[in-house]
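One structure is given here, and the rest of the page talks about it.
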Amino acid sequence: MDETVKLNHTCVICDQEKNRGIHLYTKFICLDCERKVISTSTSDPDYAFYVKKLKSIHTPPLYS
């Protein structure tokens, strides 16, 4: 029996469950959204949407 467990994470941009992408601090960005963010021009209307979504990613506090 070959049982593969795939963990899905909720993308902070599209709010969909995906299993491929990157983690930034405590948030997840799916591969599709990562590619869209990288290829979007600053003059594109979608750029403001991506910036707003990415601003929800905060650096976790550092405790000593």
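Note that Cβ sites are derived from N, Cα and C of the backbone, with glycine treated the same way.
As given in Swiss-Prot:
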MUTAGEN   Cys11 to Ala  No longer inhibits sigma-G
BINDING   Cys11, Cys14, Cys30, Cys33  Zn(2+) binding site
MUTAGEN   Cys30 to Ala  No longer inhibits sigma-G
MUTAGEN   Cys33 to Ala  No longer inhibits or interacts with sigma-G
MUTAGEN   Tyr50 to Ala  Partial loss of sigma-G inhibition
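Close to Cys11 (mutagenesis position), meaning Cα to Cα within 10 A, are the following mutagenesis positions out of Cys30, Cys33, Tyr50: Cys30, Cys33.
According to DSSP, Cys30 (mutagenesis position) sits within a strand segment.
Between Cys30 (mutagenesis position) and Tyr50 (mutagenesis position), the C-alpha separation comes to 13 Å. Taking CA atoms as the reference points, Tyr50 (mutagenesis position) and Cys14 (Zn(2+) binding site) are 10 Å apart. DSSP gives Cys11 (mutagenesis position) a strand state. For the pair formed by Cys14 (Zn(2+) binding site) and Cys33 (mutagenesis position), distance between Cα atoms is given as 7 Å, rounded to the nearest Å. Cβ neighbour count for Tyr50 (mutagenesis position) (all protein chains, 10 Å cutoff from its Cβ): 17. Note: Cys33 (mutagenesis position) has non-local neighbours Cys11, Ile13, Cys14, Gly21, i.e. same-chain residues 6+ apart with C-beta under 8 A of its own C-beta.
Summary of the Zn(2+) site environment: with the site residues Cys11, Cys14, Cys30, Cys33 set aside, the chain residues having Cβ atoms within 8 Å of the Cβ mean position are Val12, Ile13, Asp15, Gln16, Lys18, Gly21, Phe28, Ile29, Leu31, Asp32, Glu34. Cβ-based neighbour count (10 Å, all protein chains) for Cys11 (mutagenesis position) stands at 20.
Of all the recorded positions given, namely Cys14, Cys30, the one with the smallest number of surrounding CB atoms inside 10 A is Cys14. For the recorded site, Tyr50 (mutagenesis position), the DSSP three-state label reads helix.
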